[in-house]
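Per Swiss-Prot, these features apply:
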type: MUTAGEN; residues: CYS48 to Ser; note: Minor effect on formation of disulfide bond with TSA1 and reduction of cysteine-sulfinic acid
type: MUTAGEN; residues: CYS84 to Ser; note: Abolishes formation of disulfide bond with TSA1 and reduction of cysteine-sulfinic acid
type: MUTAGEN; residues: CYS106 to Ser; note: No effect on formation of disulfide bond with TSA1 and reduction of cysteine-sulfinic acid
Amino acid sequence: MSLQSNSVKPTEIPLSEIRRPLAPVLDPQKIDAMVATMKGIPTASKTCSLEQAEAAASAGELPPVDVLGVRVKGQTLYYAFGGCHRLQAYDRRARETQNAAFPVRCRVLPATPRQIRMYLGSSLDIE
């Protein structure tokens, strides 16, 4: 959650609809802890205390991922530039449950194609 998305209501988006254009640098132990927490087994990691993990496990969910929603040709494209560990944890749960449309808690911030190009460059053709 960021300052920009703090007031945005969380929604669920299928994992398969979230584009992750940047290669992440991941800590496998952190992902393991998040997956365990999603399963209701609170697990601490380097960046999450046991108390925080217990709160997430009792809620049965991870904090929402900020995504940018871009309207193009009548459909919304979702781009995630952060939340890499949470998205990997959702990806692992999706594979475990064999559900490519596994729901991801997100806060969607509206964006324009021009704004997305600032992140990805002119090679992106979304108009």
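Backbone N, Cα and C atoms are what each Cβ position is placed from, and that goes for glycine too.
Not measured: the values here are computed from a predicted model.
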Do you know which of the mutagenesis positions CYS48, CYS84, CYS106 has the most other C-beta atoms within 10 angstroms of its C-beta?
CYS106
I need the CA-to-CA distance for CYS84 (mutagenesis position) versus CYS106 (mutagenesis position), whole Å please.
13
Where does CYS48 (mutagenesis position) sit in DSSP terms: helix, strand, or coil?
strand
